[in-house]
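**Student:** Sharing the features that Swiss-Prot gives for it:
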BINDING   C37, C59, C62, C68  [4Fe-4S] cluster binding site
DOMAIN    36-92  domain '4Fe-4S Wbl-type'
MUTAGEN   C37 to A  Apo-form does not bind DNA
MUTAGEN   C37 to S  Partial loss of the Fe-S center. Complete loss of center and of disulfide reductase; when associated with S-59; S-62 and S-68
MUTAGEN   C59 to S  Partial loss of the Fe-S center. Complete loss of center and of disulfide reductase; when associated with S-37; S-62 and S-68
MUTAGEN   C59 to A  Apo-form does not bind DNA
MUTAGEN   C62 to S  Partial loss of the Fe-S center. Complete loss of center and of disulfide reductase; when associated with S-37; S-59 and S-68
MUTAGEN   C62 to A  Apo-form does not bind DNA
MUTAGEN   C68 to S  Partial loss of the Fe-S center. Complete loss of center and of disulfide reductase; when associated with S-37; S-59 and S-62
Amino acid sequence: MSGTRPAARRTNLTAAQNVVRSVDAEERIAWVSKALCRTTDPDELFVRGAAQRKAAVICRHCPVMQECAADALDNKVEFGVWGGMTERQRRALLKQHPEVVSWSDYLEKRKRRTGTAG
């Protein structure tokens, strides 16, 4: 071994990709600021097992529950309660619907179809 590290991998983002990323970040900041859990101790949301169901109660009346769920599903977040869903519930949805490209779109269509938020 030469003792040298390989060069860091560069990412070639186009201007359009940078704009999309900044728009996504701005949209995320906007909904996160409305989340009911924003002042909650994170330890209450990052629990294991049956305690997750109790933690999900915090989400029930949250105005951005759908955005939160979509963000967690799009980013395949493995831990914690997000958008009123436990880790197990998110894994099940991801497994049942591997074809979904945008969970935001999917959840919005489902909401319109069923007339519910979840």
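Every residue gets a Cβ built from N, Cα and C, even glycine.
So, quick note: what you're seeing has the original residues, none of the substitutions.
Where in this structure would I find these features, and how exposed are they?
**Tutor:** A 10 Å cutoff on Cβ-Cβ distances gives C37 (mutagenesis position) a total of 20 other Cβ atoms nearby, all chains included. DSSP gives C37 (mutagenesis position) a helix state.
C59 (mutagenesis position) has a Cβ environment of 21 other Cβ atoms inside 10 Å.
In the three-state DSSP assignment, the secondary structure recorded for C59 (mutagenesis position) is helix.
Neighbour density for C62 (mutagenesis position): within 10 A of its CB lie 20 other CB atoms from the protein chains shown.
For C68 (mutagenesis position), the same-chain residues that are 6 or more apart in sequence and have a Cβ closer than 8 Å to its Cβ are W31, A35, C59, C62, W82, G83, G84.
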